[in-house]
Amino acid sequence: MIRKKILMAAIPLFVISGADAAVSLDRTRAVFDGSEKSMTLDISNDNKQLPYLAQAWIENENQEKIITGPVIATPPVQRLEPGAKSMVRLSTTPDISKLPQDRESLFYFNLREIPPRSEKANVLQIALQTKIKLFYRPAAIKTRPNEVWQDQLILNKVSGGYRIENPTPYYVTVIGLGGSEKQAEEGEFETVMLSPRSEQTVKSANYNTPYLSYINDYGGRPVLSFICNGSRCSVKKEK
């Protein structure tokens, strides 16, 4: 999840901790079930003294704002009283049929808080923005609750790292790679997101028994253990 601080006086964006936000979102990523026409995201104003406006919109995979498209967010702007909770509805349009139906499509959901105008002079007001990944998952590839498809990933040992193969129709975000479960969870690693049916090379030491951590649909961070046969490594299946 990305949170950006926006200075209302046109000062450039920069990343901050989400703990500073007044308007919060109930998740760090969203999966839109293609068998449904809509879904809702819960939002809340965690400030108990001041009302805030909440502005919502969708971006495409290139992080370009889309006014009309396969998925829209409503209402685009709403007022949240102090301590109040509300929701944003994501709905599909007829353009949804133009998306591939055999793999996921990537969008971004944005939520920006707009603080009330200060009555004091020379006060710089600050707005915070939350951005999360929004995956549209067509009905044809609908998954079961808690289904693990990430265990289809393949690691190929190459010079200076691994080439990760993602043969699935889903996006996979890899956040760790190491020679132990702890190293995969806590070691330094540059996060990569693999598109459906793609491969990507990452820098890493080579391990006899690699471990890989990823982000699942719920924001959890499970770890997979691999078994290698030569330079090719596949996930160790639980019996």
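A Cβ is built for glycine as well, from the same backbone N, Cα and C atoms used for every other residue.
Looking at Swiss-Prot, the entry for mutagenesis of Arg29 to Ala or Gly says: Loss of chaperone activity, no interaction with PapG, no longer suppresses PapA P pilus subunit toxicity. According to Swiss-Prot, the experimentally introduced change Lys133 to Ala is described as follows: Loss of chaperone activity, no interaction with PapG.
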Other CB atoms within 10 A, centred on Arg29 (mutagenesis position): 17
Spatial neighbours, same chain, of Lys133 (mutagenesis position) - Cβ under 8 Å, 6+ residues apart: Arg29, Ala30, Leu106, Phe107, Tyr108, Phe109, Tyr171, Thr173
